Amino acid sequence: MVKIGVCGPVGSGKTALIEALTRHMSKDYDMAVITNDIYTKEDAEFMCKNSVMPRERIIGVETGGCPHTAIREDASMNLEAVEEMHGRFPNLELLLIESGGDNLSATFNPELADFTIFVIDVAEGDKIPRKGGPGITRSDLLVINKIDLAPYVGADLKVMERDSKKMRGEKPFIFTNIRAKEGLDDVIAWIKRNALLED
């Protein structure tokens with residue numbers, strides 16, 4: 001089972017990305033999802049209503065505190081959810097774990113996630129990639145979402161591209177508009193090539 005952590009600031013499009021990935025990949029792969037919210041299970045409920053996956057393949061973890069603690073310093077609740085999900089589905093191939101909304105320093109405990117996708121959105125401004133932080137610099141894949149909003153918020157995608165290359169070196173990043181499925185195929189191709197080790 002490959003575990004992919006998806007993290008990023010509130011509203012960046014983490015849940016939309018996971019919903020789109022499950023919709024496009026669950027027919028070919030044995031998949032499940034774990035979501036994290038501080039005080040609710042809202043993201044899990046959204047997934048249950050909007051995903052093609054049955055409810056038993058989605059677990060919502062209510063962290064009750066700082067979102068990055070639940071995925072990094074004390075990942076015990078999430079590790080228990082991973083164990084529970086693996087018990088339910090022993091042949092699970094791909095488990096997507098969504099963090100609660102957090103800042104640019106969010107990273108996953110290596111026991112919890114084999115790969116990390118960090119999601120930011122253009123509406124936060126074109127300066128976000130150059131601000132760095134572990135989410136930007138260390139994630140396996142950086143997704144820059146909501147590119148359709150760039151002209152409305154004064155964000156320059158060329159600046160974001162330049163700064164992403166500078167901050168990430170050889171590590172990949174993908175521009176997306178998840179709602180319109182733009183860039184989604186590139187994210188799926190990255191997952192298949194890097195996480196699932198397909199050609």
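Cβ atoms here come from the backbone N, Cα and C positions, even for glycine.
Some features that Swiss-Prot has for this protein:
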BINDING   G8, P9, V10, G11, S12, G13, K14, T15  GTP binding site
MUTAGEN   K14 to A  No urease activity, no effect on hydrogenase activity. Normal amounts of apourease and UreG protein are produced
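For P9 (GTP binding site), the same-chain residues that are 6 or more apart in sequence and have a Cβ closer than 8 Å to its Cβ are G101, D102, N103, L104, I120, D121, E124. Of the binding-site residues G8, G11, G13, G8 has the largest number of other Cβ atoms within 10 Å of its own Cβ. You'll find the Cα of K14 (mutagenesis position) roughly 7 Å from the Cα of G8 (GTP binding site).
Secondary structure from DSSP puts K14 (mutagenesis position) in a helix.
In this view, V10 (GTP binding site) is surrounded by 10 other Cβ atoms within 10 Å of its Cβ, with every protein chain counted. Its Cβ taken as reference, S12 (GTP binding site) is surrounded by 26 other Cβ atoms within 10 Å in the chains shown. Surrounding the centroid of the Cβ atoms of G8, P9, V10, G11, S12, G13, K14, T15, where the record places GTP, the chain contributes additional residues within 8 Å, namely G101, V119, D121, N145. Counted within 10 Å of its Cβ, the other Cβ atoms near T15 (GTP binding site) come to 24, all protein chains included. In the three-state DSSP reading, G8 (GTP binding site) counts as coil.
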